[in-house]
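If you check Swiss-Prot, you get these features:
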- 89-259: domain 'Helicase ATP-binding' (DOMAIN)
- Ala102, Lys103, Asn104, Gly105, Thr106, Gly107, Lys108, Thr109: ATP binding site (BINDING)
- 269-429: domain 'Helicase C-terminal' (DOMAIN)
- Gln281 to Ala: Abolishes interaction with Edc3; when associated with A-284; A-288 and A-292 (MUTAGEN)
- His284 to Ala: Abolishes interaction with Edc3; when associated with A-281; A-288 and A-292 (MUTAGEN)
- Cys285 to Ala: In CL-AA; reduced interaction with Gyf and Patr-1 but has no effect on interaction with 4E-T; when associated with A-289 (MUTAGEN)
- Thr288 to Ala: Abolishes interaction with Edc3; when associated with A-281; A-284 and A-292 (MUTAGEN)
- Leu289 to Ala: In CL-AA; reduced interaction with Gyf and Patr-1 but has no effect on interaction with 4E-T; when associated with A-285 (MUTAGEN)
- Lys292 to Ala: Abolishes interaction with Edc3; when associated with A-281; A-284 and A-288 (MUTAGEN)
- Leu310 to Ala: In LK-AA; reduced interaction with Gyf, Patr-1 and 4E-T; when associated with A-314 (MUTAGEN)
- Lys314 to Ala: In LK-AA; reduced interaction with Gyf, Patr-1 and 4E-T; when associated with A-310 (MUTAGEN)
Amino acid sequence: MMTEKLNSGHTNLTSKGIINDLQIAGNTSDDMGWKSKLKLPPKDNRFKTTDVTDTRGNEFEEFCLKRELLMGIFEKGWERPSPIQEAAIPIALSGKDVLARAKNGTGKTGAYCIPVLEQIDPTKDYIQALVMVPTRELALQTSQICIELAKHLDIRVMVTTGGTILKDDILRIYQKVQLIIATPGRILDLMDKKVADMSHCRILVLDEADKLLSLDFQGMLDHVILKLPKDPQILLFSATFPLTVKNFMEKHLREPYEINLMEELTLKGVTQYYAFVQERQKVHCLNTLFSKLQINQSIIFCNSTQRVELLAKKITELGYCCYYIHAKMAQAHRNRVFHDFRQGLCRNLVCSDLFTRGIDVQAVNVVINFDFPRMAETYLHRIGRSGRFGHLGIAINLITYEDRFDLHRIEKELGTEIKPIPKVIDPALYVANVGASVGDTCNNSDLNNSANEEGNVSK
């Protein structure tokens, strides 16, 4: 009888063990199989520089993120964390304040979007996090990234900027959003009108913090912080750290974890050139560059809104597809241009410095400073529109006699090398799949033989 009971017990134990083993095997299979069901974008096989590949080898799974968030990350095409993501995500997830310096185009947006989305509770119908950015275009871009990352999470994301109808924003914010991406003026307006209830907002992100703390937004961030709960978690990201950022840090951040990945300021994948030209030769030089370079997409910078429109008209007259964008345009028009250029509907975009902050168009491989900037910071952000996320690109500066001192000063301030444009620009420096013929190389002699071409753009 005892033997039968023991055998019966053994049989039950064995059966339970088999069932447990099968359940574990099923769970393991499920753990391994969810990735195979993802709708992944085509793999990006382009060469990447150490700006984004010099990591410790961590995987996104090691951050213990929700599976739904991981699904969004992988379906976005992000395979492994970049250095700034690897450094910032685990610290931000711990609840500490973060002060992060990293180059443009190395994954800063993901470095704060991922921990913010992970910490939001989808079951709570109130604003839990606020991301502030300096421009409307950057707000739209950031909100789109958050929406894509959160596609499998039940998190409601809202973008609010100036230039749009305030009534529409008020109606949307009453639909119980949990994450807001905003420009300073508009979110302050919503707070002052008692529409945006920030009493439960525990996370504040400041992207492009040096710009947010400039004279353009003087004092706005202090007003925003006054309307948040006491001691919110602050994640502060910037490529440059002027005195205003340091003062803000000392005033509002609590023992922040400092990350500095700025051993050098310029992206390793961007090769910089200059060409000495007369003002009246610039359009002809631009025409030469268009005809000789293998341009995927290009951004051409001018120093004033008037020159932006005039140059865009000249380029169109030369027979090239060209959009333009600047701060004085209607917001709806700006949104359309920004969207269509990102979709690749036009190869060339002429713009003012509106387009220098954080804007990510990965197809851009050529940046041209039609007008050379006066400030090193502006130059740094302009050329950072090419060579995004470790890819290759070139920056070409058209330098007049009056620009020569600014050229040498900026080169010295940034600790970088801006080379004279060579007789031949090697396509391997900026073309993903090099298949260049002789006609695809750019001759500096062509640039210098432009004295007979007027092509003048009035100031």
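Backbone N, Cα and C define each Cβ position, glycine as well.
Just so you know, the substitutions we noted aren't modelled in this structure.
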Within 10 angstroms of the C-beta of His284 (mutagenesis position), what count of other C-beta atoms is obtained when all protein chains are considered? 21
Among Lys108, Lys314, the recorded positions in question, whose Cβ has the most other Cβ atoms within 10 Å in this structure? Lys108
Under a three-state DSSP reduction, the secondary structure at His284 (mutagenesis position) is helix
Just to be sure I understand the packing, how many Cβ atoms besides its own are within 10 Å of the Cβ of Gly107 (ATP binding site)? 23
Note down the number of other Cβ atoms within 10 Å of the Cβ of Ala102 (ATP binding site), including every protein chain shown. 23
Expressed to the nearest Å, what is the distance separating Thr109 (ATP binding site) and Lys314 (mutagenesis position) at their Cα atoms? 35
Can you tell me whether DSSP puts Leu310 (mutagenesis position) in helix, strand or coil? helix
